[in-house]
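Following: one structure in structure tokens, then a few remarks.
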Amino acid sequence: MSTKSMIRDVELAEEVLSEKAGGPQGSRSCLCLSLFSFLLVAGATTLFCLLHFGVIGPQREEQSPGGPSINSPLVQTLRSSSQASSNKPVAHVVADINSPGQLRWWDSYANALMANGVKLEDNQLVVPADGLYLIYSQVLFRGQGCPSTPLFLTHTISRIAVSYQTKVNILSAIKSPCHRETPEWAEAKPWYEPIYQGGVFQLEKGDRLSAEINLPDYLDYAESGQVYFGIIAL
């Protein structure tokens with residue numbers, strides 16, 4: 001029986017009883033019947049809505065909370081992309097804190113990573129395959145006071161391509177932490193100067209990449225994760 005039929009039957013019953021009822025007793029009977037009719041109609045309407053919107057009834061396709069079906073094309077595509085990216089070359093090397101006075105990269109410390117063909121040779125990362133790569137590096141300089149001569153800090157990422165065997169700067173930055181000399185009578189205050197660089201480049205198999213600075217004596221090794229160099233195949 002449909003919801004419309006149920007409502008119509010209730011209305012007919014009210015009309016019949018209204019004609020038969022009379023006096024106070026009849027009024028009370030009509031009031032009870034009206035209340036019962038309202039509850040019946042409300043229940044039928046609620047049941048119809050639950051069935052219509054699929055809250056009850058046949059189970060829907062399994063879904064992840066707040067997301068698409070686990071068998072949807074979108075999820076399958078993301079899974080395939082994740083599996084493919086796990087086979088791409090990647091490297092993340094950190095500064096060797098046991099080599100004062102020079103910037104030496106190391107791939108054996110904690111949080112360092114070399115995967116899928118990337119090599120560290122002669123302080124350079126060797127690209128294992130053609131493709132687009134994200135190249136990034138950060139250094140942190142630290143000093144105490146400012147000298148009488150200008151102080152310039154440089155950070156350069158260079159590429160030696162297999163096709164022309166010439167060292168070319170592909171990312172470069174320069175900073176000066178000191179704008180004036182610290183007076184002899186003044187307290188020499190510490191300063192910190194970070195430099196971060198990153199970019200996407202088309203590289204060839206066998207290309208060599210280096211990250212260098214001009215004043216390694218100012219490098220800050222106080223905390224891990226402050227000086228690093230890496231590449232990620234895209």
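Using the three backbone atoms N, Cα and C, a Cβ is placed for every residue, glycine included.
As annotated by Swiss-Prot, domain 'THD' applies to 89-234.
Among the natural variants that Swiss-Prot reports, F48 to C is described with the note: In strain: N'Dama.
For the domain 'THD' (89-234), the predicted model reports an average pLDDT of 93. In the domain 'THD' (89-234), the DSSP tally of helix, strand and coil residues is 3 helix, 75 strand, 68 coil.
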